[in-house]
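Enquirer: This is the structure I want to talk about, given as structure tokens.
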Amino acid sequence: MPLREFKIVVLGSGGVGKSALTVQFVQGIFVEKYDPTIEDSYRKQVEVDSNQCMLEILDTAGTEQFTAMRDLYMKNGQGFVLVYSIISNSTFNELPDLREQILRVKDCEDVPMVLVGNKCDLHDQRVISTEQGEELARKFGDCYFLEASAKNKVNVEQIFYNLIRQINRKNPVGPPSKAKSKCALL
């Protein structure tokens, strides 16, 4: 089976760890220094459910920046990672509007999405409970939810692998259909 390409967009407020999660997944390293992203694109080939996949991951600026570019990201993306920080209420509270914007741009209710509560290694600074994340995921229509830590490599691969599975379920790839004959007997 040929290599299938996936366009994944990572969205959320500035400082939630979008770049850290993406770089941890793609390169296997944790970026300690915070350097605000304008836009970075990464490619990684992975195997999911015995299928070779080429991921193009767009790591975006925080939601408070470059809003004009966001509609374009959303239009082209096949799946979305919505990230908040478990140590910040405001990053969590922005996600319902972000999800609504994705649904509006895609003009679809069934968009592959993963909700991620990042920085779960900072449990002593936690202000958003796991239950709050689970409840938001339910409100999003049983969106896949998990907590992650880019620093400690917790659930990082699962974010992207689950998203690939969702995209595959929505757009399955089967064997090419044979062209039907357009011949008619009279």
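Placed from the backbone N, Cα and C atoms, the Cβ positions cover glycine too.
Feature list, courtesy of Swiss-Prot:
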- 12-19, 59-63, 118-121: GTP binding site (BINDING)
- G12 to T: Enhanced phagocytosis (MUTAGEN)
- G12 to V: Exhibits severely reduced chemotaxis towards cAMP and enhanced accumulation of cGMP (MUTAGEN)
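A description of the local structural setting of each listed feature is requested, covering burial, neighbours and distances.
Expert: With a 10 A radius on its CB, T60 (GTP binding site) counts 24 other CB atoms from all the protein chains.
All chains included, 25 other C-beta atoms sit within 10 angstroms of the C-beta of G12 (mutagenesis position). G12 (mutagenesis position) carries a strand DSSP state (E or B).
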Enquirer: Hey, which of the binding-site residues G15, K18, C120 is the loneliest by Cβ count within 10 Å?
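Expert: Relative to the other binding-site residues in G15, K18, C120, G15 has the fewest Cβ atoms within 10 Å.
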Enquirer: Please report the distance from the Cα of C120 (GTP binding site) to the Cα of G12 (mutagenesis position), rounded to the nearest angstrom.
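Expert: A Cα-Cα distance of 16 Å.
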